[in-house]
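S.K.: Got a structure here, written out as structure tokens. Questions coming.
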Amino acid sequence: MSRFTSATHGLNLSIKMPISVSQVPSIRSNTSKYELQKLRSTGRSVLQTRRQLAIINMTKRSEADDNDGVERRKGVFHPNLWDDGFIQSLSTVYHEQASYRERAERLIGEVKAVFDSISMGDGDQFISPSAYDTAWVARVPAIDGSSRPQFPQAIDWILLNQQQDGSWGSQSHLSLTHRLTDTLACVIALASWKIESVQIDEGLDFITRGVEKLQSESVPAEFEIIFAELLNQAKSLQLSLPYEHSCLQSLWRKQEPILANGLMDSVAKRSLSSLEEMQDHRMNTDSDGTMHVESFLSSPAVAARVLMRTGNPICLAYLNNVLNKFGDYVPGMYPVDLFQRLWMVDNVERLGIDRHFKKEIQVTLDYVYSYWNGKGIGCGRDSLSPDLNSTSLGFRTLRLHGYNVSADVLEHFKDRDGKFVCSSNPTVGEIRSVLNLYRASLLAFPGEKVMEEAETFARRYLEEIVQKIPPSKFSREIEYVLEFGWQSTVPRWEARSYIDFHGLDTYSPWTIYEMASEKFLELAKLEFNIFNSLQHTELQYLSRWWNDSGMSQMRFTRHRNVEYYTMASCIAMEPSQSAFRIGFTKLCGIATCIDDIYDTYGTIDELKLFREAVKRWDPSAIESLPEYMKSVYMVLYELVNEMAQDTERTQGRDTLDYARNAWEAIIDAHLVEAEWIASGHIPTFEEYLENSKVTSGLHIAILPILTLDVPLPDQLPLQEIDTLSRFHHLASTIGRLSGDMNAYKIDLAHGEESSCISCYMKDNPGTTEGDAHNYANVTISYLMKELNLELMGQHNRVSFLRTSKKPAFDIYRASNYMYKYRDGYTIADKETKNLVMRTLVQAVSL
């Protein structure tokens, strides 16, 4: 057992010595008798006393080194933001109180039951009623020509489901526009059949009050179209509403240009959820007037409108089928068995609770894939036409899980000119479809031109649309996806963000999964907070370890253990992955110290001595080192040995030589960069990248992956996961290019002239810093596609590689986040601080 207790042995903080007394640095004469007596009086053993004295001597030497006459460069960074007192004070109740865990376990069981019901074909019970669609169905007259409703049960549902405030619709929807639309549709349905009911008056009163409030709200174009047309119908029925109100007059004025712009004309195969509100001449028809019934066989409201106009028997059969399923109401969409499954998987993954449902996710995606075809999918297996939303979400989810899906499926959503197009006044359905198209496009493989076209189109569309729609959870979700995409986010950060804007689209005219959505969100919040308690415990241990090791006394280096632990816990969110989180944090902490020694603090002679000590791998090697390096060397030595023991317990294989080789490689590469700095040499771009792939540290950061409970096959050489593998080559190169672009000016300020920017400009005389940035961005874009292929392609031979690449990719993504705006390791008091606060310090409100 090493002196710092193994991460896989809980958080026992006892300190033991792995080396003999003769190997402990001797007590220097500059240790006072008072200090010696004070240490001995605490009852420590001789070995513990000697170690503490070594730390005291190291501290004194570190202070003396500042005035030792050696010219030393200093890094440009701010002090540690999180002192030990603050860390030790962190506390929550969620891990301690069993009631939270018990509630979470019940919710896990309930969500599993939802998955199971859906897989058995009984998922309709989780689809919520749509007051809006039910109102349209209630208006359909009997097909036999009698003066009665064809679907009287829909009238009964309206009469039985008015809210106390006079409105109709889901009470969970806070959007006023949503409630107004539902209520007016239901009032019109009742009035159409001349039903004498106080409920009509109560509904009209709610609308009148709502119109007054509407003046202070920003409303979407979708509402303007739908509500204005409903107002026309209400006026024809002589319903008492404030038609002269300025707000309603404004809606009417806006309606005509919106319709004149051809809302439905230019969009290929898009959602038709608002078609029922268009004027008759805007119905989806061919030039000869033939109507496309298949376009609206997933929308009860559209089917009802067409049935009223045409008596189409397919629409009648469709509505009969839906009401047979749900009784006296209809949902906003049906059938949705494919989209429902994709929605389930997408939500549990984005909320960070997917680890509980791995089996269910596999079964669910196998079902979706069985209906996948070259043109994509619709909402349901019986959909006659694919839609962009279901296809985009399906493509993204299936590719992420390793299914063989071709990007060519997106070609079917272009217009005749081969372009993705949109309407001038889009609906929520269209925006959601384009958002999922953008998310899918970020998983492009090399050579997939349609994915590049989709990304360009969707990004431009979303950037414009987010400026137009009202602030809402949906708009914040769009902003998040645009800002972080796929390569610059990590699971816990995404979960924390998605908890904030998870829910029903705030102004969509229908909802389908209200009950399941509430369960998902409650479970996600509980899981987030329970894990938050474990984070505090682990971080408190790590803070004590850092202090006990003497590393906290090093003034020349960045102290970023809280930030590194935050990254680790954003990547590995399972409680059982403690060894990974702790090992990752320790390794990154010592790697940063060594990086700062080689980048700024050490002399070339000292750096060579440290390299030789690492190659010897013997505690006695510290005698040749400067005082400030001794403690660093011993922490490195013991940590690497400790983690090799952890890995051997997990994998049953000795990985010490592999870990030592990884450290020797990074220190050799650090020395090369130090010599470049000392001599003022600027290498070629290729030479720089080749060396910096190693100094990026990815092959060090991934070592804790070996502690995960993923068996390493006996026949798999360790070199398969080494820095020479293609996956790590790509990730390291992208990481270095991304980091250099944001750290270039800071590095230049403290003497590091070698970076991808300066090397490119040297190789290409006459080019500017902007040219170098453009070249780096183009290179990153290409390499990201290669990296996607490595992660999600069909060629991975060994299950360990497929499984281990995901956390390795998440480490790369975490690094991308840290360098997204600036060097987030050096300047950690801005975006990095926000990451720490939101994913580690603060719990979420239940």
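Here the Cβ of each residue, glycine as well, is placed from N, Cα and C on the backbone.
Although substitutions are noted, the structure shown does not include any of them.
Annotations per Swiss-Prot:
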| type | residues | note |
| --- | --- | --- |
| BINDING | Asp595, Asp599 | Mg(2+) 1 binding site |
| BINDING | Asp595, Asp599 | Mg(2+) 2 binding site |
| BINDING | Asp747 | Mg(2+) 3 binding site |
| MUTAGEN | Tyr564 to His | Slightly reduces catalytic activity |
| MUTAGEN | Tyr564 to Trp | Almost abolishes catalytic activity |
| MUTAGEN | Tyr564 to Ile, Thr or Val | Abolishes catalytic activity |
| MUTAGEN | Tyr564 to Phe | No effect on catalytic activity |
| MUTAGEN | Phe584 to Tyr | Slightly reduces catalytic activity |
| MUTAGEN | Gly697 to Ser | Strongly reduces catalytic activity |
| MUTAGEN | Ala701 to Cys | Reduces catalytic activity 2-fold |
| MUTAGEN | Ala743 to Thr | Strongly reduces catalytic activity |
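How about a rundown of where these features are and what they're close to?
M.R.: Here Asp595 (Mg(2+) 1 binding site) comes close to His670, Thr695, Gly697: these same-chain residues lie at least six apart in sequence, with C-beta atoms under 8 angstroms from its C-beta.
DSSP classifies Asp595 (Mg(2+) 1 binding site) as helix under the three-state reduction.
DSSP assigns Tyr564 (mutagenesis position) to a helix in the three-state reduction.
Using a 10 Å radius centred on the Cβ of Tyr564 (mutagenesis position) and all shown protein chains, the other Cβ atoms total 23.
In the structure as shown, the Cβ atom of Phe584 (mutagenesis position) sits within 10 Å of 30 other Cβ atoms. Taken residue by residue with DSSP, Phe584 (mutagenesis position) is part of a helix.
For the recorded site, Gly697 (mutagenesis position), the DSSP three-state label reads coil.
Listed in sequence order, Phe584, Leu587, Cys588, Ala591, Ile811 are the same-chain residues six or more apart from Ala701 (mutagenesis position) with CB atoms under 8 A from its CB.
For Ala743 (mutagenesis position), the count of additional Cβ atoms within 10 Å of its Cβ stands at 20 [all protein chains shown].
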S.K.: How many whole Å apart are the CA atoms of Tyr564 (mutagenesis position) and Ala743 (mutagenesis position)?
M.R.: 18
S.K.: Which of the three DSSP states, helix, strand or coil, fits Ala743 (mutagenesis position)?
M.R.: helix
S.K.: About how far apart, in whole Å, are the alpha carbons (Cα) of Asp599 (Mg(2+) 1 binding site) and Ala743 (mutagenesis position)?
M.R.: 14
S.K.: Ten-angstrom check, please: count other Cβ atoms within 10 Å of the Cβ of Gly697 (mutagenesis position), all chains counted.
M.R.: 25
